[in-house]
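What follows is a single structure, written as structure tokens, with notes after it.
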Amino acid sequence: MSIEKGKGRAMDIDLPLGSESTLPWVEKYRPANLEDVVSHKDIISTLEKFISSNRVPHMLFYGPPGTGKTSTILACARKIYGPNYRNQLMELNASDDRGIDAVREQIKNFASTRQIFASTFKMIILDEADAMTLAAQNALRRVIEKYTKNVRFCIICNYINKISPAIQSRCTRFRFQPLPPKEIEKTVDHVIQSEHCNIDPDAKMAVLRLSKGDMRKALNILQACHAAYDHIDVSAIYNCVGHPHPSDIDYFLKSIMNDEFVIAFNTISSIKQQKGLALQDILTCIFEALDELEIKPNAKIFILDQLATIEHRMSFGCSEKIQLSAMIASIKTGVDLAAKVN
């Protein structure tokens, strides 16, 4: 994302005049050029060489959300096709049908034709392709093989293991890592200045912590808080996103380790309900806080194993009350076991 004045504007995507002020900041500050894309310098350099030598292959972009995969390929399309890049581009995402019928009809029809007076290939972007069925992926493989002269595919996914090996072998793969906090901070600073956000330095650092390398998440948090509060402090950030405050986690751990089971359960349940916290977020924060907890290594090992089991159960939709009880019990048991060893 751009950090220079005048760059990082909303891309010209046929929006009504004056609509830029209503755009989500994720779109408003999406990089228009490859030079504006944050981080991933090696990937950008390789893509620029492909484009300059007119040897663009089929590509597979994979990595966590909010790391610039879609922004990068759209910037590539602008560089290849110029301002009218939308005429040469087909983009399908999670809101579209990506079953076998979509591959046989939409994708095949687009890939099998060429633009009149156009000397270059067209491009198809399949975003969140890891949601495609195996049958659709097999059909896509045949389309990729048959129409390489007409079209280049860019397949984007979060989990590469959900993409069939046959498609992987036909694409040049690029892994997009989570963005470093310093890179996200540059863009966040630019947005804060451009949007005149009244935000405390500690609150900005909270945004960076909560984003965890996800630029989209950072900008969405910032925009939500800017809309809800005239002055953004740390509490505003955590209240707006419904994430446990670090002081809450410290309080939870002290209660678990010092109070009786029933008191600890009632204390955590009350705060959890009052602030609308999710047990999954509490579990993740307690996992992160265990590093600073002064308990024996064998107790940490036991607790971590139990937390992993609880998280696994939660993925199946188990009762949060039961799993909260299990979390409290596992931490208490781990601490007691360490005390007995001594």
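Glycine residues also receive a Cβ, built from the backbone N, Cα and C atoms like all the rest.
Just so you know, the substitutions we noted aren't modelled in this structure.
According to Swiss-Prot, the feature ATP binding site maps to Gly63, Pro64, Pro65, Gly66, Thr67, Gly68, Lys69, Thr70. Sequence-distant neighbours of Thr70 (ATP binding site) (same chain, 6+ apart, CB under 8 A from its CB) are Ile125, Asp127, Ile156. The secondary structure of Thr70 (ATP binding site), as reduced to three states from DSSP, is helical.
Secondary structure at Arg216 (mutagenesis position), as computed by DSSP, is helix. When other Cβ atoms within 10 Å of the Cβ of Arg216 (mutagenesis position) are tallied across all protein chains shown, the result is 18. Recorded in Swiss-Prot as a mutagenesis result, Arg216 to Trp carries the remark: Defective DNA replication.
Between the candidate binding-site residues, Gly63, Pro64, Pro65, the densest Cβ environment within 10 Å is the one around Gly63.
Using a 10 Å Cβ-Cβ cutoff, Lys69 (ATP binding site) registers 26 neighbours. In the three-state DSSP scheme, Pro65 (ATP binding site) falls into the coil class. Between the CA atoms of Gly68 (ATP binding site) and Arg216 (mutagenesis position) there is a gap of 9 Å. The residues near the ATP site, meaning same-chain residues not in Gly63, Pro64, Pro65, Gly66, Thr67, Gly68, Lys69, Thr70 whose C-beta sits within 8 angstroms of the mean position of the site's C-beta atoms, are Phe61, Asn158, Phe176, Asp214, Met215, Arg216, in sequence order. Counting only residues at least six positions away in the same chain, the Cβ atoms of Leu179, Ser211, Gly213, Asp214, Met215, Arg216, Lys217, Ala218 sit under 8 Å from the Cβ of Gly66 (ATP binding site).
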